[in-house]
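Trainee: Record note (Swiss-Prot) on the mutagenesis of TYR16 to Phe: Loss of methyltransferase activity. Sequence annotations record features per position, and here Swiss-Prot assigns S-adenosyl-L-methionine binding site to 16-17, ARG36, GLY61, 82-87, 108-111, LEU128 based on experimental evidence. ASN34 to Asp appears in Swiss-Prot as a mutagenesis experiment; the accompanying note says: 90% decrease in methyltransferase activity; when associated with E-35 and E-197. Under its mutagenesis annotations, Swiss-Prot gives GLN35 to Glu the following note: 90% decrease in methyltransferase activity; when associated with D-34 and E-197. As annotated by Swiss-Prot, ATP binding site applies to PRO229, HIS237, ARG241, ARG242, TYR243, LYS252, GLU274, GLU309, LYS310, LEU311, MET358, ASP369, with the evidence given as experimental evidence. TYR230 to Phe appears in Swiss-Prot as a mutagenesis experiment; the accompanying note says: Loss of kinase activity. Among the sequence features in Swiss-Prot, the mutagenesis site ARG270 to Ala is noted as follows: Decrease in kinase activity. Record note (Swiss-Prot) on the mutagenesis of ASP350 to Ala: 10% decrease in kinase activity. For the mutagenesis of ASP351 to Ala or Glu, Swiss-Prot gives this note: Loss of kinase activity. The structure shown keeps the original residue. One entry in Swiss-Prot concerns the mutagenesis experiment TRP355 to His. Its note says: 50% decrease in kinase activity.
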Amino acid sequence: MTKDLNTLVSELPEIYQTIFGHPEWDGDAARDCNQRLDLITEQYDNLSRALGRPLNVLDLGCAQGFFSLSLASKGATIVGIDFQQENINVCRALAEENPDFAAEFRVGRIEEVIAALEEGEFDLAIGLSVFHHIVHLHGIDEVKRLLSRLADVTQAVILELAVKEEPFYWGVSQPDDPRELIEQCAFYRLIGEFDTHLSPVPRPMYLVSNHRVLINDFNQPFQHWQNQPYAGAGLAHKRSRRYFFGEDYVCKFFYYDMPHGILTAEESQRNKYELHNEIKFLTQPPAGFDAPAVLAHGENAQSGWLVMEKLPGRLLSDMLAAGEEIDREKILGSLLRSLAALEKQGFWHDDVRPWNVMVDARQHARLIDFGSIVTTPQDCSWPTNLVQSFFVFVNELFAENKSWNGFWRSAPVHPFNLPQPWSNWLYAVWQEPVERWNFVLLLALFEKKAKLPSAEQQRGATEQWIIAQETVLLELQSRVRNESAGSEALRGQIHTLEQQMAQLQSAQDAFVEKAQQQVEVSHELTWLGENMEQLAALLQTAQAHAQADVQPELPPETAELLQRLEAANREIHHLSNENQQLRQEIEKIHRSRSWRMTKGYRYLGLQIHLLRQYGFVQRCKHFIKRVLRFVFSFMRKHPQVKHTAVNGLHKLGLYQPAYRLYRRMNPLPHSQYQADAQILSQTELQVMHPELLPPEVYEIYLKLTKNK
């Protein structure tokens, strides 16, 4: 290093971070990094302990290398990336001061570095307060893609994200919620919020991974994950719950609020209540109830989580959907024994459904979704009576070929469609007074169902009416639900198109307004050009007064002209600023998803319009010209191909016609000054460039404007 550290630090655009190992600069650092370092070190230690070795770390936007070198001091192998050479110079000087550190620093762009990463090259990536600049340059979708790839090729990513509310030029480009940048990743968790030196708005820090569940007291890889509790759940819980499945664990991760505010207060409270309820039940299960062990649990302001022992087997709903053979006797028997045992201790499961039952290889059934275990005997949906709801569950076990899709349940309540002895069993319960209905009674009658009288022989007119009515109601529910789903999808598409049209109309209105303003300025400039000779004469008069050593008093016409000239200059400056802002708005529109989605539609409409305007022959000529331009451009970039083509044309005697065609399409350029001189009149040039005025007039002009 040819320069000492003092010189390198003095050359920094900003001392943004604490200078590692040099407390003399602590007071000059824009941000105190120690609080964030504690949190980053904690996550580093957790992952290092889980992997059983020091980590390979990539620090994107490393600035002065404080975090990189701090982790290197713990044994990490570090690569730091920053686009400013001055930052990298300081990092390298600090690395030279610590030769035992495995730290390398490079100048580079984050987009290019992420694109070139190989899977497993780094264990941990850090990106602190840097990706908002990339959002501003390339848009939200591109940053989402970059972060997805970063999470794919590493075990964990730590991100500090700027927010839209910060009062800076890049704020308008940011998403409404920073989680929009990472919600496509499998696992993300808020681990802290930190103030900055720029504004009082705190920035959140997230831990992200596509491979691991990353909780302070639990750090393990998962085999797969899903944001539905079971197959076919649709938009249950609005995708606010994520489920991670490891080799021997299951992790439930519930979000209490979501980007775009899609969760209502009731839905958020439901997530929180069910998770708390499940944690409470599993940490203190009733005596004799076979509950999975709790491995970890916790929460923060945005989310809560529970990691538990993985039960063997498969979901009953998956087995039914796959048409697998099941032993209904064993499944119902084991399930009833669990429900009766819970009931005796004052607990009930309010959501006994095929997707909340796990069946092992011995066809033994176990309840899951322990957040649905309550102390009030009432189902979470229709029918609210728990025994009636269990009737529906039993019907679902035997209704493999039904296509009903009801609002609440897709099987009937009555037991009369069941085969014997199952219908005899439930009909015996049906005949009991409702106040005696419970799972103990269901279990007692289940165990002697083979000896119960036939339900068919006892069926009367009331039972027949119930069968007919329930069948019709389920069919009608299915049709209404299917039509409602189709209508909802169409409404969503219409709403999206209306939003896109509104955006395009707004942009068009802005263009028209700016164009009108520019036309008004153009008229003003034209008037000034037409009266330039009069202005020159008045300036000569003013010069004569100045030579007489008399302070000239400008005639009213001159004062008015100068005022209008000054106003025109201000207007031009104002319009230039607005034009720049308009260009930025246009860029945002061009980067938007709606613009890309309507690209094909716009191109097709343009081609139809041009075909109508110019006709088929002219459009064909235009197409041929475009092809020829492409060919000429290709040959200019590839001299060897051009040389071969020219030789071939000479041999065929076609060189001169081809050259004339080339010159016709690519005329020799004229100088910019000549082109401007052909377009602008002398008077217009003098308005735009006062130095072109006659020397005497220009001298007066300078005297009149020197105090402005």
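Cβ coordinates are placed from backbone N, Cα and C, and glycine is handled just like the others.
Just so you know, the substitutions we noted aren't modelled in this structure.
Walk me through where these features lie, including what they touch and how far apart they are.
Mentor: Sequence-distant contacts (6 or more apart, same chain, Cβ under 8 Å) of TYR16 (mutagenesis position) comprise ALA29, ALA30, ARG31, ALA63, GLN64.
Sequence-distant contacts of ASN34 (mutagenesis position), defined as residues of its own chain at least six apart whose C-beta falls under 8 angstroms from its C-beta, comprise THR18.
Long-range Cβ proximity for GLN35 (mutagenesis position), meaning a same-chain Cβ under 8 A and a gap of 6 or more residues, is found for PHE194.
A simple way to gauge crowding: the CB of PRO229 (ATP binding site) has 19 other CB atoms within 10 angstroms, across all the protein chains here.
Counting every protein chain shown, the number of other Cβ atoms lying within 10 Å of the Cβ of TYR230 (mutagenesis position) is 18.
Long-range C-beta contacts of ARG270 (mutagenesis position), restricted to its own chain and to partners at least six residues apart, with a cutoff below 8 Å, comprise HIS237. According to its DSSP assignment, ARG270 (mutagenesis position) is helical.
Cβ neighbours within 10 Å of ASP350 (mutagenesis position), excluding its own Cβ and spanning all shown chains: 18.
Look at ASP351 (mutagenesis position): DSSP puts it in coil.
Within its own chain, TRP355 (mutagenesis position) has PRO229, TYR230, ALA233, LEU315, LEU316, SER317 as residues 6 or more apart in sequence whose C-beta sits under 8 angstroms from its own.
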Trainee: Run through the Cβ atoms and count how many others sit within 10 Å of the one on ASP351 (mutagenesis position).
Mentor: 18
Trainee: Counting other Cβ atoms within 10 Å of each residue's Cβ, which of the binding-site residues ARG36, ARG241, LYS310 comes out lowest?
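Mentor: If we count Cβ atoms within 10 Å for the binding-site residues ARG36, ARG241, LYS310, the smallest count is at LYS310.
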Trainee: In whole Å, how far does the CA atom of LEU128 (S-adenosyl-L-methionine binding site) lie from that of ASP350 (mutagenesis position)?
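Mentor: About 45 Å separates the two Cα atoms.
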Trainee: Any idea what the Cα distance is from MET358 (ATP binding site) over to ARG36 (S-adenosyl-L-methionine binding site), rounded to a whole Å?
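Mentor: It is 43 Å, counting Cα to Cα.
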Trainee: At a 10 Å cut-off from the C-beta of GLU86 (S-adenosyl-L-methionine binding site), count the other C-beta atoms across all protein chains.
Mentor: 17
Trainee: Check GLU86 (S-adenosyl-L-methionine binding site) against DSSP and tell me helix, strand or coil, would you?
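Mentor: The residue in question, GLU86 (S-adenosyl-L-methionine binding site), is helix (DSSP, three-state).
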Trainee: Please give the ATP site's span as the largest CA-CA distance among PRO229, HIS237, ARG241, ARG242, TYR243, LYS252, GLU274, GLU309, LYS310, LEU311, MET358, ASP369, to the nearest whole angstrom.
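Mentor: The widest Cα-Cα gap among those binding residues is 23 Å.
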Trainee: Could you state the whole-number distance in Å separating the C-alpha atoms of GLN84 (S-adenosyl-L-methionine binding site) and ARG241 (ATP binding site)?
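Mentor: So the alpha carbons of GLN84 (S-adenosyl-L-methionine binding site) and ARG241 (ATP binding site) sit roughly 41 Å from each other.
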